[in-house]
Amino acid sequence: MEMLEEHRCFEGWQQRWRHDSSTLNCPMTFSIFLPPPRDHTPPPVLYWLSGLTCNDENFTTKAGAQRVAAELGIVLVMPDTSPRGEKVANDDGYDLGQGAGFYLNATQPPWATHYRMYDYLRDELPALVQSQFNVSDRCAISGHSMGGHGALIMALKNPGKYTSVSAFAPIVNPCSVPWGIKAFSSYLGEDKNAWLEWDSCALMYASNAQDAIPTLIDQGDNDQFLADQLQPAVLAEAARQKAWPMTLRIQPGYDHSYYFIASFIEDHLRFHAQYLLK
């Protein structure tokens, strides 16, 4: 591992690291916020997954999460949104390829060689964080848009791994919206049954009651993508039918930007702290 940056921040440290990923077959970068030490108890971790076109720095520089994370004693880990590099397959569109990994394991050429973000987030990155930093094994997950989709599927596919999950303006039903259809067709092929494994609504309908974890979703009602790409009401209906403990908050006047995330990130951190710090 190589440290790229380090900054003092709210008595803790904001760092950026590069490492060689055996899962993704390329170098990867992640950011981490380490809160000031409180006692001898290792702090829990909140993983944050960003959206289309983003990297590990968007949340770090725009969300303003460090102050509350420092107060609560929560480590923040921000991975990149895809594998990257000259040898990594890409596309001219902003919504496919580098910066648009969709947090799944691709099965189709040319994507399958590198695009295994699901395995990276489930196994390699947490193991690296555990081995290199003083953290506990308690973790939660959150994200925005494509990253909200990522956070939800990570939680739904890995019962017991996370204490809680939250999302801002998530893509909840990718099998049925343009962003998801484009990405899944390329990464997973035309067999739509294979898509269901990566769709939060399908996963929630297939879930077991004992695996449900506290879930918080915020959605701005002035989000330009609300009607055609996001459709949180579809997941809310799945949660209602499954009696899944999910709160969906529609926030009047807010859009899809980091101004929206910055406005409510404190709520999300305090929500996760209830379960992470038990």
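Yeah, the Cβs are placed from backbone N, Cα and C, and that goes for glycine too.
Here the original residues are kept at every noted site.
Noted in Swiss-Prot for the protein shown:
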MUTAGEN   Cys26 to Ala  Reduces catalytic efficiency, but has no effect on affinity for substrate
MUTAGEN   Asp80 to Ala  Increases affinity for substrate, but reduces catalytic efficiency
MUTAGEN   Ser145 to Ala  Loss of activity
ACT_SITE  Ser145  active site, charge relay system
MUTAGEN   Asp199 to Ala  Reduces catalytic efficiency, but has no effect on affinity for substrate
MUTAGEN   Asp218 to Ala  Reduces affinity for substrate and catalytic efficiency
MUTAGEN   Asp223 to Ala  Loss of activity
ACT_SITE  Asp223  active site, charge relay system
ACT_SITE  His256  active site, charge relay system
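With the fewest other Cβ atoms inside 10 Å of its Cβ, the least crowded of the mutagenesis positions Asp80, Asp199, Asp218, Asp223 in this structure is Asp223. Nothing from the mutagenesis positions Cys26, Asp80, Ser145 places its Cα within 10 Å of the Cα belonging to Asp223 (mutagenesis position). In the three-state DSSP scheme, Asp80 (mutagenesis position) falls into the coil class. In three-state terms derived from DSSP, Asp199 (mutagenesis position) belongs to neither a helical nor a strand segment and is classed as coil. Every protein chain considered, the tally of other Cβ atoms within 10 Å of the Cβ of Ser145 (mutagenesis position) stands at 25. Here Ser145 (mutagenesis position) is compared against the recorded positions Asp80, Asp218, His256, and the shortest C-alpha distance is to His256. Close to His256 (active site, charge relay system) in the fold, though at least 6 residues off in sequence, lie Ser145, Ala169, Gly220, Asp223, Gln224, Phe225, each with a CB less than 8 Å from its CB.
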